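Colleague: Positions annotated as [2Fe-2S] cluster binding site by Swiss-Prot, on the basis of a curator's inference: C68, C153. If you look up Swiss-Prot, you'll see K74, Q109, V121 marked as glutathione binding site, on the strength of experimental evidence. The domain 'Glutaredoxin' annotation in Swiss-Prot covers 57-157. In Swiss-Prot, a mutagenesis experiment is listed as C68 to S, annotated with the note Abolishes absorption at 320 nm and 420 nm suggesting the loss of 2Fe-2S-binding. One entry in Swiss-Prot concerns the mutagenesis experiment S78 to P. Its note says: Specifically increases the specific activity but decreases affinity for glutathionylated substrates. Among the mutagenesis entries in Swiss-Prot is C80 to S, noted as: Strongly impairs enzymatic activity. Where Swiss-Prot documents C153 to S as a mutagenesis experiment, the accompanying text is: Abolishes absorption at 320 nm and 420 nm suggesting the loss of 2Fe-2S-binding.
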Amino acid sequence: MIWRRAALAGTRLVWSRSGSAGWLDRAAGAAGAAAAAASGMESNTSSSLENLATAPVNQIQETISDNCVVIFSKTSCSYCTMAKKLFHDMNVNYKVVELDLLEYGNQFQDALYKMTGERTVPRIFVNGTFIGGATDTHRLHKEGKLLPLVHQCYLKKSKRKEFQ
């Protein structure tokens, strides 16, 4: 996936439309397959529609497993800004997926709803586990539980690198 750092936003990452790989292309490929299926050009309609439905979930799961901290956000959301600032202030690297900048952001938000039970943003994952929104994340931080979760992930990733 191709991501570009936003200069004024610290470690905030946004989708770069100049890249040819990533969620937009994969989701567009699934949407194209579904359109072909609907027009009769595809012989296996049900599998094409399944691909369309599972593409966002697969991309979300891949992003979550590849990064210790992932924040699914919207650029205009004050709670999202608050959550990103918390991780920035803790000097923790994180990946942000700005749903409102993605062409298929609504499908990703629908997939996040199915995974977490909420449509609101931010949706925050640490060490592969959904921890909640901004309020939940701040509570974990105040209780002293957030940083240990992050460190646990970094330790796990460094051990994997040792054995590769």
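A Cβ is built for glycine as well, from the same backbone N, Cα and C atoms used for every other residue.
Unsubstituted: the structure retains its original residues.
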Colleague: With the cut-off set at 10 Å between Cβ atoms, which of these recorded positions ends up with the most neighbours? Options: V121, C153.
Modeller: V121
Colleague: Report the nearest neighbour of S78 (mutagenesis position) in space among the recorded positions C68, Q109, V121, C153, comparing Cα positions.
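Modeller: With Cα distances computed to S78 (mutagenesis position), the winner among C68, Q109, V121, C153 is V121.
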Colleague: Would you say which of the recorded positions S78, Q109 has the most Cβ atoms within 10 Å of its own Cβ?
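Modeller: Of the recorded positions S78, Q109, the highest Cβ count within 10 Å belongs to Q109.
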Colleague: Average pLDDT across the domain 'Glutaredoxin' (57-157)?
Modeller: 97
Colleague: Write out, in the order they occur in the sequence, the residues of the chain not among K74, Q109, V121 that have a C-beta within 8 Å of the mean position of the C-beta atoms of the recorded glutathione site.
Modeller: F72, S73, C77, C80, L99, D100, G105, L112, R119, T120, P122, R123
Colleague: Within 10 Å of C80 (mutagenesis position) (Cα to Cα), which of the recorded positions C68, K74, Q109, V121, C153 do you find?
Modeller: K74, V121
Colleague: Report the same-chain neighbours of K74 (glutathione binding site): residues 6+ apart in sequence with Cβ closer than 8 Å to its Cβ, ordered by sequence.
Modeller: C80, E98, L99, D100, V121
Colleague: Pick the one among the mutagenesis positions C68, C80 whose Cβ has the fewest other Cβ atoms within 10 Å in this structure.
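Modeller: Minimum Cβ neighbour count within 10 Å, taken over the mutagenesis positions C68, C80, occurs at C68.
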